[in-house]
Amino acid sequence: MKIVSWNINGIRATRVGLKETLDSLDADIICLQETKVTRDLLDEPSAIVEGYNSYFSFSRVRSGYSGVATFCKSSTTPQAAEEGLSGVFCNRTGSVGCYGNTEQFLEEELQSLDQEGRAVLTQHRILNCEDKEETLTVINVYCPRADPEKPERKTYKLRFYHLLQTRAEAILQNGGHVIILGDVNTSHRPLDHCDPTDLETFEENPGRQWLNQFLGDPIPSQKGDSETVMPPSAGSGLFYDSFRYFHPTQKNAFTCWCSASGARQTNYGTRIDYILGNRELVESEFLDSVIMPEVEGSDHCPVKAFMKCQPIAANKCPPLCTKYLPEFAGRQQKLLQFLVKKENTLGNTTEESSELTGTPSFTEGADISTVRKRPSDKLNSTSKKKSKIVTKNGQGNLLSFFKPERQKLTMATECNPIEVPICKKEKTVQKDLQPATPAVKYNKPQTAFWKSLLKGPPPPPNCKGHSEPCVLRTVKKAGPNCGRQFYVCARPEGHSSNPQARCNFFLWLTKKAGCED
């Protein structure tokens, strides 16, 4: 069994079709984050993919924001699925359950934590390596980012972490296994960050402190990585970071890079995408956990886990499945109608239509060649005219079929032909359209004058590190320098020890551009 997690940064922005993208990931369960699609914008190609059943969670606060989706192969159809961590928005039928003690959260807070579309749960039946059936719950999450300029988002992020832990541990205590995977938006160790700076400040981050107590010490893998040394802050939680379980000392293993600075070219990033599993599951069923930096299309790369267990498909998709949404279920029902014969319905419809329009109904043995359709404009005639034409038996008067349509003829005779004047002076027109040679000669000194007056921006300076032309940037952040422009090295961002990375050249441009508030 193979599981993949990927922050796709827009499900509708894939370079190829979604099915081709999913197939290329080669996994039984594919969890996507930051789909950036709300329910009203979800189209059928994204919702219903051949060979997969999908489960979405949409943002209810903003359009084109957040959102997660889990795609399961037909051979891995879950037995239950649920949107959100709190159960506020879930349908009790086919839900996962086990919410834990949420008394520390207010009802409004629970609704706020789930209304941004950041979690989808799917529960599967698996056959473990000992051929025993067990339950596996997969929690697909897109954890919030703590914006430094918005202190309330820092609190929101920590509360989301605590709700995630409450739900995951409650499901685990109820039996079975749990996998948490997705964009956690926190790099755990200095090894997971390209520039951890001061280690003391690094460890003081509240998100890292939560991960310390939530995750347990990884046991050295059987591949000989026994030299693993964990910091004293390592916790004794119920879950393992599966990647560090198998690759505890691997450096430069990043999953997210800044697209604006081109940091992916120099691998100057962070590892914030995880596949976390409960201890027993990782120790007994996991074979490996890897990152996939070769897969492009987002500012994140996928992460993948290989497991020994085999999935057991459910007979029917749970109610949360996207194909059951009315906007997509209705389309499938219409397609089914073309494949099912409905003789009685068609018969009644024919009788009703013949009574309403006054046209003769087709009976067995009738000469079809003698029946003619009435013109469409007769359907809009007044009730008085219909009463004269329709007989007591509901059949139309034969004279109505041969009656000349005076109205159409009158309209045709009243239309006057449109006279289009023909230009007979082609030579004169062509002569006027020809460019005037004296004018071109007259404009040459004007062009030289304007070029001398409007010289344009000066060429950019060369950076001191590489002697290459710099690029011009503009300060977007609010403050006294907002709108100011500056020159920096054109190379991608990277570590200071990397000669191929951007040097530290910086030069303000004297002229200040405008900045919107």
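Numbers here mean position along the shown chain, with the first residue as 1.
Keep in mind that glycine also has a Cβ here, set from the backbone N, Cα and C atoms.
None of the listed substitutions appears in this model.
According to Swiss-Prot, the active site annotation covers Tyr142. Under 8 Å, Cβ to Cβ, and six or more positions away along its own chain, Tyr142 (active site) finds Asn7, Gln33, Glu34, Ser66, Gly67, Val68, Gly117, Arg118, Ala119, Gly182, Asp183.
DSSP assigns Asp183 (active site, proton donor/acceptor) to a strand in the three-state reduction. Here Swiss-Prot flags Asp183 as active site, proton donor/acceptor, drawing on experimental evidence.
Look at Asn9 (Mg(2+) binding site): DSSP puts it in coil. The Cβ of Asn9 (Mg(2+) binding site) lies under 8 Å from the Cβ of Glu34, Lys36, Gly297, Ser298, Asp299, His300, each of these being in the same chain and 6 or more residues away along the sequence. Positions annotated as Mg(2+) binding site by Swiss-Prot: Asn9, Glu34, Asp183, Asn185, Asp299, His300.
Spatially close to His466 (Zn(2+) binding site) yet at least six residues away along the chain are Cys489, Arg491, Cys503, judged by Cβ distances under 8 angstroms. Look at Swiss-Prot and you will find Cys463, His466, Cys489, Cys503 tagged as Zn(2+) binding site, backed by experimental evidence.
Quoting Swiss-Prot on the mutagenesis of Glu34 to Gln: Abolished 3'-5' exonuclease activity. Glu34 (mutagenesis position) carries neither a helix nor a strand DSSP state and counts as coil. Over all protein chains present, the Cβ of Glu34 (mutagenesis position) has 24 other Cβ atoms lying within 10 Å.
Record note (Swiss-Prot) on the mutagenesis of Glu34 to Ala: Failure to recruit of rpa2 and the checkpoint complex (atr, atrip, and rad9) onto damaged chromatin. Normal association with hydrogen peroxide-damaged chromatin.
Under the three-state DSSP scheme, Asp273 (mutagenesis position) falls in the strand class. For the mutagenesis experiment Asp273 to Ala, the note given by Swiss-Prot reads: Failure to recruit of rpa2 and the checkpoint complex (atr, trip, and rad9) onto damaged chromatin. Normal association with hydrogen peroxide-damaged chromatin.
In sequence order, Gln485, Phe486, Tyr487, Val488 are the residues near Arg473 (mutagenesis position), counting only same-chain partners six or more apart with C-beta under 8 A. Following the DSSP three-state reduction, the secondary structure of Arg473 (mutagenesis position) is strand. Mutagenesis annotation in Swiss-Prot: Arg473 to Glu, described as Impaired binding to ssDNA. Impaired nucleolytic activity in the absence of pcna, but only reduced nucleolytic activity in presence of pcna; the structure shown retains the original residue.
As a published mutagenesis entry, Lys477 to Glu appears in Swiss-Prot alongside the note: Impaired binding to ssDNA. Impaired nucleolytic activity in the absence of pcna, but only reduced nucleolytic activity in presence of pcna. Shown in sequence order, the list is empty: the chain has no residue 6+ apart in sequence with a C-beta less than 8 angstroms from the C-beta of Lys477 (mutagenesis position).
For Lys477 to Ala, Swiss-Prot lists a mutagenesis experiment annotated as follows: Impaired binding to ssDNA. Impaired nucleolytic activity in the absence of pcna, but only reduced nucleolytic activity in presence of pcna.
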Cβ neighbours of His300 (Mg(2+) binding site) where a neighbour is any other Cβ within 10 Å: 24
Cβ atoms near Cys489 (Zn(2+) binding site) (within 10 Å, other residues, all chains): 21
Recorded positions compared (Asp273, Asp299) - the one with the fewest other Cβ atoms within 10 Å: Asp299
Residue pair Asn185 (Mg(2+) binding site), Asp273 (mutagenesis position) - Cα distance, angstrom, rounded: 7
Chain-mates of Cys463, His466, Cys489, Cys503 with C-beta within 8 Å of site centroid, Zn(2+): Asn462, Lys464, Gly465, Ser467, Glu468, Cys470, Ala490, Arg491, Arg502, Asn504, Phe505
Conformational class of His300 (Mg(2+) binding site) under the three-state DSSP mapping: strand
